[in-house]
Amino acid sequence: MAKNSRRKRHRILAWIAAGAMASVVALVIVAVVIMLRGAESPPSAVPPGVLPPGPTPAHPHKPRPAFQDASCPDVQMISVPGTWESSPQQNPLNPVQFPKALLLKVTGPIAQQFAPARVQTYTVAYTAQFHNPLTTDNQMSYNDSRAEGTRAMVAAMTDMNNRCPLTSYVLIGFSQGAVIAGDVASDIGNGRGPVDEDLVLGVTLIADGRRQQGVGNQVPPSPRGEGAEITLHEVPVLSGLGLTMTGPRPGGFGALDGRTNEICAQGDLICAAPAQAFSPANLPTTLNTLAGGAGQPVHAMYATPEFWNSDGEPATEWTLNWAHQLIENAPHPKHR
């Protein structure tokens, strides 16, 4: 009797051990799946808290109708201006408030070259400012300005995509606007953006503060160095000043890598900063350079061939010709 009881106890213990081992195996499998999913879906390029969290890390392509409304343009060209070249009061469809804004040299001619039914040029209206925390300039902080611009760009694309699901997109940005457009392009290319990646015809970023060697198409002449946000990523004091330097974009541009162009001039410390370009010990100079100030005439000259040109074309003309070709060859969705 005692022998039977011992056998029974051993059997129960064996079952318990087997169950525990199965639980461990299941936990390992779950951990591996989570790790693999994490590798497939890198975190958003947009700083935390700027956009509401999506329902899933990456979404599949949305179903599309065969037709869209007759009021929908075939293409929407979204332009994100640089610091001090936009405001929330600006009319996105008629941006006359800042007549010297760099990207008007692209969107203006495009609007003249194509009918409104073919392309809508949309300039993101946001508080494009950069507060120097060592001064009393009453400007919005870079973090808040960038967040506002990102939300405005995502809202514009989301609205257009909801109303016109067959419309394609061309994205351009300059300086702070290049960071914003690049972040949104990164999210789109990695399956987290406001539209599906196959709807984006192309992206061009001029003087991108998150420019990184080997990521996107570096349009020659392309200098060495990387964006200031990468060079200064490890300087935590800047975050406390409203100047978070976000480092490389996780996942790069994903599926949009081959469709994303980076234009940067030699000597522009915003997009081509050598490793020792900024001195955290000399904070005033660093902040002034980030604001496009000291030693930065290069940053303001992309409409001229003086510091950057491709076969004599300045950055704005190169971007205009590139965009014109994309729009000319873009799909012609059916309308009802």
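Each Cβ is built from the backbone N, Cα and C atoms, and glycine gets one as well.
Experimental mutagenesis at this site is recorded by Swiss-Prot as ASN132 to Cys, annotated: 2-fold decrease in kcat for 4-methylumbelliferyl heptanoate and loss of phopholipase A activity; when associated with C-288. A coil conformation is recorded for ASN132 (mutagenesis position) in the three-state DSSP classification, outside any helix or strand.
Under its mutagenesis annotations, Swiss-Prot gives SER175 to Ala the following note: Loss of activity for both short- and long-chain substrates. Summarising the environment of SER175 (mutagenesis position), the number of other Cβ atoms within 10 Å of its Cβ, over all protein chains shown, is 29.
The active site, nucleophile annotation in Swiss-Prot covers SER175.
The mutagenesis experiment ASP268 to Ala is recorded by Swiss-Prot, whose note states: Loss of activity for both short- and long-chain substrates. The number of other Cβ atoms within 10 Å of the Cβ belonging to ASP268 (mutagenesis position), over all protein chains shown, comes to 28.
Among the features that Swiss-Prot reports, active site is placed at ASP268. ASP268 (mutagenesis position) carries neither a helix nor a strand DSSP state and counts as coil.
According to Swiss-Prot, the mutagenesis experiment ASN288 to Cys carries the annotation: 2-fold decrease in kcat for 4-methylumbelliferyl heptanoate and loss of phopholipase A activity; when associated with C-132.
Counted within 10 Å of its Cβ, the other Cβ atoms near HIS299 (mutagenesis position) come to 24, all protein chains included. Among the mutagenesis results in Swiss-Prot, HIS299 to Ala has the note: Loss of activity for both short- and long-chain substrates. The residue drawn here is the original one.
Residues or ranges marked as active site, proton donor/acceptor in Swiss-Prot (evidence: a curator's inference): HIS299. DSSP assigns HIS299 (mutagenesis position) to a helix.
Only SER175, ASP268, of the mutagenesis positions ASN132, SER175, ASP268, have a C-alpha within 10 angstroms of the C-alpha of HIS299 (mutagenesis position).
Separation of the C-alpha atoms of ASP268 (mutagenesis position) and SER175 (mutagenesis position): 10 Å, rounded to the nearest whole number. A Cα-Cα distance of 16 Å separates ASN132 (mutagenesis position) from SER175 (mutagenesis position). Cβ-based neighbour count (10 Å, all protein chains) for ASN132 (mutagenesis position) stands at 18.
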